[in-house]
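Quick look at what Swiss-Prot lists:
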DOMAIN    85-372  domain 'ABC transmembrane type-1'
DOMAIN    434-659  domain 'ABC transporter'
BINDING   Gly473, Pro474, Asn475, Gly476, Cys477, Gly478, Lys479, Ser480  ATP binding site
MUTAGEN   Lys479 to Ala  Inhibition of palmitic acid beta-oxidation
Amino acid sequence: MAAFSKYLTARNSSLAGAAFLLFCLLHKRRRALGLHGKKSGKPPLQNNEKEGKKERAVVDKVFLSRLSQILKIMVPRTFCKETGYLILIAVMLVSRTYCDVWMIQNGTLIESGIIGRSSKDFKRYLFNFIAAMPLISLVNNFLKYGLNELKLCFRVRLTRYLYEEYLQAFTYYKMGNLDNRIANPDQLLTQDVEKFCNSVVDLYSNLSKPFLDIVLYIFKLTSAIGAQGPASMMAYLLVSGLFLTRLRRPIGKMTIMEQKYEGEYRFVNSRLITNSEEIAFYNGNKREKQTIHSVFRKLVEHLHNFIFFRFSMGFIDSIIAKYIATVVGYLVVSRPFLDLAHPRHLHSTHSELLEDYYQSGRMLLRMSQALGRIVLAGREMTRLAGFTARITELMQVLKDLNHGKYERTMVSQQDKGIEGAQASPLIPGAGEIINADNIIKFDHVPLATPNGDILIQDLSFEVRSGANVLICGPNGCGKSSLFRVLGELWPLFGGHLTKPERGKLFYVPQRPYMTLGTLRDQVIYPDGKEDQKKKGISDQVLKGYLDNVQLGHILEREGGWDSVQDWMDVLSGGEKQRMAMARLFYHKPQFAILDECTSAVSVDVEDYIYSHCRKVGITLFTVSHRKSLWKHHEYYLHMDGRGNYEFKKITEDTVEFGS
């Protein structure tokens, strides 16, 4: 024991502690990278990210290329508001650097006055410091102002660009229903964009200021202590920077995983809010609590690993970028003073040596701190690489979807019970859509889901304006799929589809969508008030649409057309369905798809609505199980759910089924 204790010096203990922490770091890093691939026995909530195509999140040429691509969006022109803020920040950074140099020189002179007991010098330089305080404070706060404004400008530019792509045509629908590369786009469009913009601006500031400091201090120090000192510091920067960059590589990937788990956690919470009524009826709070806790547990486990990794990296960063850098600084600045034969200080007095040492030492200290900040900025750059990878992936997916390309796991034809095993493979977009008025015609169209699950192998029928069609069949037979193909939400896998343009085809769902806005907005959606004026439709005509669905009283009840309410809560189920029919009368399409949209409406009101649709020339495709609606239709399309269908004219001999 005595032989062992003699090695337990403070120095050896510190080295052992550092080695132990480094070992823990490497072990924890290995665990963190493989943790969620092995530990979780449950599949992820939304496995939308392909395992074979993981996004790179390291600082390399790919990262710089991606960052450059996004910067062109955020700074679109040479002369723009963002450029002005970039110049303002650059000017303020230069001014702040010169303020720092002046503060060092003036502070040294104040201390020289105190040590030399010169009341006159002390008062003069102290007065200079007091006089400069407002200017220095103004520079610092102008810098903060420029940084905050630039963050906001970048966020506005990037958000507008992404939403322009996201809300183009049906891209927002395709991303969630046709493509499975992006999970939780709301997380990317809100939090990730904000964090990316903040990280870019902070990195610009955290790199520009230290570089300016280094250039200026090298110039000042070279004349004071020679070129060898600054060169030694730069060499140390290069070696330590390469070493720390290598250690920080997992940060980018861990950042991507953090945002992914945050998105999943946000998704399950919003899902609970959206479906709260159904969950309450099922008394499913315990099950939902298990789901939320399970997702939250994955997030917490990852954050624990990330926190420990950052702690370990912070320990190493502090030693290498701060303390060892300071030691190197002391070694460099002390050389001309400890060298008794150095020509610069051969004839210097004690006071001159002291003043020269303070000034050179503080400049070198500031330079070493600047070098340390550059080294530490690598950590933020690695984190930025994670956000950049996610934003770039979102941009690429949006671009693909807007060009009709999407990626989704396709169902194997051998897994199907339909005669599709011998059929040629389905290719999204292989069919042809022909726009023509007053006709809907399916010509040898395979009805299939986006992942290739065939519902009907070959669908063919034709409907002209004026001939209403009743669509019936069990759940999952393809009724909603038919409408999605008609609405061009789903791709056409083959054949020819003749139909009117999108604006001449209207869809009324069982649970109508009530937009945010006024009572008028509920009737004319998606039009606005200006669109209503352009169409020449007065408020009196709108009132007539409400009267047609027996909702005229709601105008007085809710306080007029410009009343703003939460209409999803204010209107009952039947009122919402009738409001959707009033919306249909406002738009007057050639064809309308009614998907169980009168299930909460009385039979007499329903009968009047269908009669009025025929009167105004709206041809209907109706999904309903009510026998009372057969009299309003000329044809029926029955799907049996096993890939078969029949399209026939309704006659007196037709057996009506339903309730």
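Note: Cβ is positioned from N, Cα and C throughout, glycine not excepted.
Because the structure is a prediction, the values reported are computed rather than measured.
Positions of the features from Swiss-Prot, shown on the structure.
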residue : record           : contacts (Cβ under 8 Å, 6+ apart)
Gly473  : ATP binding site : Lys479, His638, Met639, Asp640, Gly641, Tyr645
Pro474  : ATP binding site : Met639, Asp640, Gly641
Asn475  : ATP binding site : Gly641
Gly476  : ATP binding site : Gly641
Cys477  : ATP binding site : Leu455, Met639, Asp640, Gly641
Gly478  : ATP binding site : Leu447, Leu455, Ile456, Met639, Gly641
Ser480  : ATP binding site : Asp595, Val623
Packing count at Lys479 (mutagenesis position) (other Cβ atoms within 10 Å of its Cβ) = 21
With the ATP site defined by Gly473, Pro474, Asn475, Gly476, Cys477, Gly478, Lys479, Ser480, which remaining residues of that chain have Cβ atoms positioned within 8 Å of the Cβ centroid?
-> Leu455, Ser481, Met639, Gly641
What kind of secondary structure is Gly476 (ATP binding site) part of, going by DSSP in three states?
-> coil
